[in-house]
Amino acid sequence: MIEVGETMGELPTNKIVFCERSWKTPVSILAFLIFVTFAWGIYLLDHYDEDDNFHGADDLSVGQFLVRNIAMPHVQRLYHTVPPAVVGVGGGGVNAGPVASGAIVGTNGYVITTLHSVSKLPEISVQVATTGGIRRFPAQVVKTIPGHDLALLKMQTTEKFLHFRMADVQTVVPGQQVFAFGRNMAGAPLVRQGLVQSADAPLAVGATQITHLLRSDAVYSWEQTGGPLVNAQGDLVGINIAATGPTGKVEGFTVPAQVIVSHLQDVVRFKKGSATAPGQPQTQTVAAGSTNWWSKARAVVGGPTAIPGMGMNVVQGNVVKGNVAPSIPSGMPFIDTDHVGGAKIGGYSVADIVGLVMLALAAGVTGGMMTMGGGVLQVAGMMVFFGYGMYLIRPVVFLTNVVVYGAASLRNDKAQLVQWDKVKPLIPWGIAGVILGYFIGNAIGDSVVGILLGLFALIMAGKAVMEILQPNAGEETAESISATEAEDEMDELMALADGTSRPKASGLALPEGHARSAVLGLPMGLFSGILGISGGVIEVPLQRYVGRISLQNAIANSSVLVFWASVAGSVVAFLHGSSTGLIHWEAPVTLALVMIPGAYVGGIIGARLMRVLPVRVLKGVYAATMAAIALKMLTSV
């Protein structure tokens, strides 16, 4: 009997050959090769390019790349080179298809499309054909031109893109050969060749009369709306608008390049295409072997044909005969004196500079007279009259406030009106509020901000009207009102205009601590960040009735708080805008430099008007201004 653990005799000799050989080295080599294979596969998938023809072309315009790419026949090169600069514009949903086309006009990702296509979209995305396939980028409105149905978008990215140069207006003549591009619902590019039919054509869109348009038969589908019309050099002749004519057929219009440059060169530094004398033929010899390609590209008007290997639908509106591309017919060039010529300073016309200065002056006067409302007027004016988006407005207003309220803080500190022991605990809350408000404002979008701004102005107008209707709101000037007669902050401000009255503090008492500091500092920052206003209209009443201090001290303390909140807002707006590719520092800094002098001078004028004009007149002007802002902002939604 064998018990557990016992063995009978000697164990047999190990005859397994594998265990007698060295196996670790080959297995290690095999494992390493497998790892390298998988790593290489992952790298290839990550760096896969559907079309490597455009490597190194990020900083080039279409025209520049077209000259460099000479391997294909001339028109085939055009059809192959233009589509990467043509984008689809749609909503922000994952499965949202394009509602219009667009054209990339700046290497940093600026896109021009039609305003009516994006005005009602809560979110905007841009679909771009890259070497790695179609990519989707979120975008924001930078500026709008309602009179020409244009919207300038900025993709939220710091990447570089192939883009268009702007065609020289002198080369645009009736009969000129052009190509209208777009992207269809599937994101595939489409193009039709045609001719410029007429210049300076009008188009009525609802109640808006659009002028200075080109007519072209190259536009045949709504999918080309917002897309580029280009010439044979690949330069942007204009942005397409597809309209339904009286017969129900699509009629093609184009907002020409000189209109685009005139209205948007304050934000984008456009590249200019090479000029060709009008009436001179542009002969391009087509390379040998292109006959077969043209036989594939030709199609009946209205029936696009896909070009094998190019993924593009081409409609041949005017068939090219022979081996030579058509020349430009002789004719009078399109001269647009309304948008071409004139002095430009930093990309701004003299008229635009005067308009911006006058807006800043009016905002300064309003703020100087009533110590509130100036920021509301500045933001609303930049949105309505100049079409700027909040991404550009906020850093401009913040920079303006830094200078204007910085100077006011120094004056108030010199007059010993700033209560530093009360202000210092509020500064962190004001900074936190403006940062939080900035991101909230970005999240809700410009349309919601416009509504909030209109409602805010409406409330301020109603408040002023109620005070006008009070029995004691007569025709007195600031000097004739005593502090005891001043029952609200507006009347009290008039009593303080001569600097002699010091009203008794009154209001709601809150215990000292973080909660009190938050109540006094956070709301001002939130309103400033969301709406882009200074926030003084919120802070002064809070300082007065919650802080229980006199109006003089409330105004002085508020100026310091607005200054530091604006400094923080400027830093956040520039850092966030630059890191996400939304803004570049040149545009907001230039705008601020234009507007700061007007705002500063306007504040001085407004302070003097407060001392000499009757109270009823001051309140009436203020109420009318706020009511006009509310009406415009709420009806333009």
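Quick reminder: no glycine exception, Cβ is built from N, Cα and C everywhere.
Residues or ranges marked as divalent metal cation binding site in Swiss-Prot: His148, His263. In the three-state DSSP reading, His263 (mutagenesis position) counts as helix.
Cβ contacts within 10 Å of His116 (mutagenesis position), excluding its own Cβ and spanning all protein chains shown: 18. Per Swiss-Prot, mutagenesis His116 to Ala is noted as: Nearly complete loss of magnetic response when amb1002 to amb1007 are also deleted, makes small magnetite crystals at 30 degrees Celsius. At room temperature has less effect. Complete loss of magnetic response; when associated with A-149 and A-225.
Around the Cβ of His148 (mutagenesis position), 22 further Cβ atoms fall within 10 Å across all displayed protein chains. Secondary structure at His148 (mutagenesis position), taken from DSSP and collapsed to helix, strand or coil, is helix. A mutagenesis experiment is reported in Swiss-Prot for this position, His148 to Ala, and the note states: Loss of magnetic response, no crystal formation when amb1002 to amb1007 are also deleted. Slightly improved Ni(2+) binding; when associated with A-263.
In the structure as shown, the Cβ atom of Asp149 (mutagenesis position) sits within 10 Å of 24 other Cβ atoms. For the published mutagenesis Asp149 to Ala, Swiss-Prot gives the following note: Nearly complete loss of magnetic response when amb1002 to amb1007 are also deleted, makes small magnetite crystals at 30 degrees Celsius. At room temperature almost no effect. Complete loss of magnetic response when amb1002 to amb1007 are also deleted; when associated with A-116 and A-225.
For the mutagenesis result Thr225 to Ala, the note given in Swiss-Prot is Wild-type magnetic response when amb1002 to amb1007 are also deleted, makes normal magnetite crystals at 30 degrees Celsius and room temperature. Complete loss of magnetic response; when associated with A-116 and A-149. Note on Thr225 (mutagenesis position): other Cβ atoms within 10 Å of its Cβ, all shown chains, come to 26. DSSP assigns Thr225 (mutagenesis position) to coil, not to a helix or a strand.
In Swiss-Prot, a mutagenesis experiment is listed as His263 to Ala, annotated with the note Loss of magnetic response, no crystal formation when amb1002 to amb1007 are also deleted. Slightly improved Ni(2+) binding; when associated with A-148. Of all Cβ atoms in the shown protein chains, 22 besides its own fall within 10 Å of the Cβ of His263 (mutagenesis position).
Distances between the Cα of His116 (mutagenesis position) and those of the mutagenesis positions His148, Asp149, Thr225, His263 are shortest for Asp149.
When the mutagenesis positions His148, Asp149, His263 are ranked by how far their Cα is from the Cα of Thr225 (mutagenesis position), Asp149 comes first.
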